[in-house]
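Colleague: Pulled the feature table from Swiss-Prot, pasting it below:
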BINDING   C24, C25, C76, C82  Hg(2+) binding site
MUTAGEN   G14 to R  Abolishes mercury resistance
MUTAGEN   G15 to R  Abolishes mercury resistance
MUTAGEN   A18 to D  Abolishes mercury resistance
MUTAGEN   C76 to S  Decreases mercury transport
MUTAGEN   C82 to S  Decreases mercury transport
Amino acid sequence: MSEPKTGRGALFTGGLAAILASACCLGPLVLIALGFSGAWIGNLAVLEPYRPIFIGVALVALFFAWRRIYRQAAACKPGEVCAIPQVRATYKLIFWIVAALVLVALGFPYVMPFFY
């Protein structure tokens, strides 16, 4: 019997890609706040060329998560996780929290100059 599909994988992938996309900019600020030296933080600049790829992965993963979570309830068979109203509401809440965090992470490089 196959496991019912949920939007968890896409949500996790989108969040991870957003973190990687902002690692070159958000990472140094967090590490400096934690007390790490600036010489080591310069190594995170290696991720900058891959930022567009990470942004694309984050947006695609969010799209698939949105599609999976907001599909018609009729597509769910009775007894599956997606047919339970409380679970659907929880997934929607988690989706919007992750989407907000992704947008913050993607927008952070543009507001970063205000922190330095």
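Just so it is clear, glycine is given a Cβ too, placed from its N, Cα and C backbone atoms.
Don't look for the substitutions in this one, it keeps the originals.
Locate each feature and note its surroundings.
Modeller: C76 (mutagenesis position) has a Cβ environment of 15 other Cβ atoms inside 10 Å.
Classification of G14 (mutagenesis position) by DSSP places it within a helix. For G14 (mutagenesis position), the same-chain residues that are 6 or more apart in sequence and have a Cβ closer than 8 Å to its Cβ are V57, A58, L59, A61, L62, A65, V98, A99, V102.
The Cβ of G15 (mutagenesis position) lies under 8 Å from the Cβ of A58, V98, L101, V102, each of which sits 6+ residues away along the same chain.
Counting every protein chain shown, the Cβ of A18 (mutagenesis position) has 27 other Cβ atoms within 10 Å.
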Colleague: Give me the CA-CA distance between A18 (mutagenesis position) and C76 (mutagenesis position), in Å, as a whole number.
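Modeller: That comes out at 29 Å between the alpha carbons.
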Colleague: When DSSP states are folded down to helix, strand and coil, where does C76 (mutagenesis position) land?
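Modeller: C76 (mutagenesis position) sits in coil per DSSP, no helix or strand.
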